[in-house]
Amino acid sequence: MEPRAVADALETGEEDAVTEALRSFNREHSQSFTFDDAQQEDRKRLAKLLVSVLEQGLSPKHRVTWLQTIRILSRDRSCLDSFASRQSLHALACYADIAISEEPIPQPPDMDVLLESLKCLCNLVLSSPTAQMLAAEARLVVRLAERVGLYRKRSYPHEVQFFDLRLLFLLTALRTDVRQQLFQELHGVRLLTDALELTLGVAPKENPLVILPAQETERAMEILKVLFNITYDSVKREVDEEDAALYRYLGTLLRHCVMADAAGDRTEEFHGHTVNLLGNLPLKCLDVLLALELHEGSLEFMGVNMDVINALLAFLEKRLHQTHRLKECVAPVLSVLTECARMHRPARKFLKAQVLPPLRDVRTRPEVGDLLRNKLVRLMTHLDTDVKRVAAEFLFVLCSESVPRFIKYTGYGNAAGLLAARGLMAGGRPEGQYSEDEDTDTEEYREAKASINPVTGRVEEKPPNPMEGMTEEQKEHEAMKLVNMFDKLSRHRLIQPMGMSPRGHLTSLQDAMCETMEGQLSSDPDSDPD
């Protein structure tokens with residue numbers, strides 16, 4: 001039924017005709033997410049009529065039908081202004097049983113009404129900044145958090161739980177004040193960690209899950225997304241012993257998530273949200289990833305269970321096949337693996353054995369090939385600076401932050417970006433808590449080491465001499481042409497002579513020489529003026 005006909009029926013006020021018109025409209029547009037511009041004014045008129053009835057109170061008998069129509073029209077951005085009012089939002093919050101000013105409904109609420117109201121609120125908060133502001137002012141997050149805390153005691157349908165969590169996610173994603181309120185005032189990390197444990201159906205010390213059912217997967221992903229929103233700066237925050245224990249408890253549940261498969265084809269998506277949240281944990285809490293007890297069939301390395309680290313590495317390999325949104329795909333898992341390797345020697349040595357095994361092929365450039373090392377070295381020259389930074393950082397840590405070792409595995413040309421950023425172009429080693437790892441060279445590498453081009457990282461075929469057959473006069477002529485070309489480029493500032501500062505940073509040659517001379521003068525006691 002057309003919006004104009006439905007609006008006409010509403011204006012007549014005849015209940016049966018109105019109900020039938022709304023039901024017909026709902027059936028026809030249940031899967032409509034885009035709308036015809038030609039009927040925009042009719043839809044806006046219908047929305048205003050619905051709002052007037054909503055604010056006065058919907059008939060209990062046909063409440064679900066009215067809310068379904070509101071939900072459909074709330075997808076239309078041209079109708080948002082009508083619905084995004086304080087009175088409309090309050091009415092929807094009351095039907096969803098999350099209005100802060102209302103007493104809890106004594107009798108069990110109508111779950112169909114509650115669900116439709118939640119869906120309407122999700123649509124409005126997603127698309128309307130005004131609705132976002134009003135929802136924050138109405139403190140809807142308080143009653144939502146209360147209901148999430150009741151999931152252990154009261155049985156709510158899957159869809160109600162899912163849209164409770166979806167609304168929490170939208171509010172925390174779009175409103176900084178709601179994010180802080182849930183984190184601090186409502187103890188959101190503890191609340192949602194408990195909800196995650198309930199959803200997974202495991203305790204931290206129990207055996208890992210095998211497959212998480214579809215509905216539990218959907219709810220778990222929403223919980224992970226909300227937790228990500230409210231803990232995004234936890235990695236930078238100093239935490240006390242109580243908070244550290246809570247984050248470790250959360251980490252053990254995330255360990256279950258990493259090891260579990262999701263029903264259907266959502267495993268990679270599920271693991272993606274898990275890895276995103278792992279990246280928010282305080283660094284000292286990542287030790288839980290290596291705390292899994294050894295059991296039959298587990299992957300042991302240096303007496304430590306590496307099942308979780310191996311699963312994260314397998315996830316990284318899958319993500320490296322992505323061709324779009326590479327930063328979102330690989331940066332989180334690379335960051336988690338980097339910190340695990342930096343802080344835990346067994347993890348670093350295990351990852352190095354998998355990613356940077358002893359070099360044998362010395363005739364292929366490090367970025368060429370299908371090995372994990374080759375793919376990561378290719379990322380070191382990616383256009384996205386964040387992608388190349390995390391890839392280089394990961395490989396650098398696997399090399400125990402040793403510059404010669406890093407160059408050996410990646411080539412100086414690929415390594416130059418990180419070395420320049422770290423002030424290590426002249427070599428050396430940054431401060432770091434690393435033991436002296438052995439880096440055993442293969443026989444193939446030792447034999448070819450003297451012939452390896454450090455810039456490309458491989459043995460280069462000897463190129464032909466371009467001056468072969470030239471007379472001395474011709475050679476001198478070509479040399480002067482080259483000098484003149486460089487001089488012209490330099491004078492027009494297309495290129496600039498560079499040098500190495502005493503601190504290991506690339507700088508202009510003139511500045512580098514000045515800094516070197518200043519350093520020599522300051523260290524020479526005889527150079528002080530009289």
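Our numbering is plain: 1 for the first residue shown, then up by one each step along the chain.
Cβ atoms here come from the backbone N, Cα and C positions, even for glycine.
The noted changes are left out; the structure has the residues it started with.
Sequence-distant neighbours of L383 (mutagenesis position) (same chain, 6+ residues apart, CB-CB distance under 8 A): none. Among the sequence features in Swiss-Prot, the mutagenesis site L383 to E is noted as follows: Reduced ability to promote guanine exchange of G-alpha proteins.
Listed in sequence order, the residues of the same chain lying 6 or more apart from R389 (mutagenesis position) and placing their CB within less than 8 Å of its CB are L418, A421. Under its mutagenesis entries, Swiss-Prot includes R389 to A with the note: Does not greatly affect ability to fold GNAQ.
Every protein chain shown contributes to the tally, and the Cβ of Y412 (mutagenesis position) ends up with 17 other Cβ atoms within 10 Å. Quoted from Swiss-Prot, the note on mutagenesis experiment Y412 to A is: Does not affect ability to promote guanine exchange of G-alpha proteins.
As a published mutagenesis entry, A415 to W appears in Swiss-Prot alongside the note: Strongly reduced ability to promote guanine exchange of G-alpha proteins. Using a 10 Å radius centred on the Cβ of A415 (mutagenesis position) and all shown protein chains, the other Cβ atoms total 27.
As a published mutagenesis entry, S435 to D appears in Swiss-Prot alongside the note: Mimics phosphorylation; partial ability to fold G-alpha proteins.
As a published mutagenesis entry, S435 to A appears in Swiss-Prot alongside the note: Decreased ability to fold G-alpha proteins.
In three-state terms derived from DSSP, A415 (mutagenesis position) belongs to a helical segment. In the three-state DSSP assignment, the secondary structure recorded for L383 (mutagenesis position) is coil.
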